[in-house]
Amino acid sequence: MGCSVSKKKKKNAMRPPGYEDPELLASVTPFTVEEVEALYELFKKLSSSIIDDGLIHKEEFQLALFRNRNRRNLFADRIFDVFDVKRNGVIEFGEFVRSLGVFHPSAPVHEKVKFAFKLYDLRQTGFIEREELKEMVVALLHESELVLSEDMIEVMVDKAFVQADRKNDGKIDIDEWKDFVSLNPSLIKNMTLPYLKDINRTFPSFVSSCEEEEMELQNVSS
């Protein structure tokens, strides 16, 4: 039953902008109600790390990923932008859970493929152009600290783009991307986070605190 009882007992508690009911989020993501509530505890920590307003700002997102809000990375920026569905410069709780759901081991592969396509579509045109592919490749290499010469990067990008752009029109559409990923599944390997399959084990302190809170409520009502 998790913390659902304790949450319902606090109907008057202030909720941040974009807060969505855990039961609703559980119905549209691979997470259970209890796991959504555990993610809310994580969300509260992230959203108050710099600005305590119940929203995750890009600097807070950078801090969570790199422990350094001043370190810029195109890949991290793109993840933030795709999480920010409303495109208002912040990540709300509902957006946080729904987007994380794509990284769940049980999430459908087509959702992971679609999410990855959005990451590479830097200019949000509905297509991935060669320069966008190169920018993302460079960002990923930088993040992995793998050093390649400019010539090697060009060869890598050219080979990938030719393979993906089957229509030879200078851009990769979503259908071409799906085919490309099916031939190169490693492209979405990082789209799965195993620990999301068992949030309760990932955040044991939260689970234990919830159980204690429920026991207290039962004692009060008995």
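Note that Cβ sites are derived from N, Cα and C of the backbone, with glycine treated the same way.
Substitutions noted, but not modelled.
Listed in Swiss-Prot as a mutagenesis experiment, GLY2 to Ala is described as follows: Abolishes function in salt tolerance and loss of activation of AKT2.
Mutagenesis annotation in Swiss-Prot: CYS3 to Ser, described as Loss of activation of AKT2; the structure shown retains the original residue.
Residues annotated as domain 'EF-hand 1' in Swiss-Prot: 35-70.
Remote same-chain partners of the domain 'EF-hand 2' (71-106), defined as residues 6 or more beyond its termini with a Cβ less than 8 Å from a stretch Cβ, comprise 16-20, 25, 28-31, 36, 39-40, 43, 54-58, 61-62, 65, 112, 115, 118-120, 122, 135-136, 138-140, 142-143, 191-194, 196-197. Per Swiss-Prot, domain 'EF-hand 2' is recorded for 71-106.
According to Swiss-Prot, the feature domain 'EF-hand 3' maps to 108-143, an assignment based on sequence analysis. When Cβ-Cβ distances below 8 Å are used as the criterion, the domain 'EF-hand 3' (108-143) is approached by residues 73-75, 78-79, 82, 99, 102, 153-154, 156-157, 160-161, 164, 170-174, 177-178, 181, 187-188, 191-192 of the same chain, each at least six residues removed from its ends.
Sorting each residue of the domain 'EF-hand 4' (152-187) by its DSSP state yields 26 helix, 2 strand, 8 coil. According to Swiss-Prot, the domain 'EF-hand 4' annotation covers 152-187, on the basis of sequence analysis.
Under its mutagenesis entries, Swiss-Prot includes SER205 to Ala with the note: Loss of phosphorylation.
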Please list the DSSP helix, strand and coil residue counts for the domain 'EF-hand 1' (35-70).
22 helix, 2 strand, 12 coil
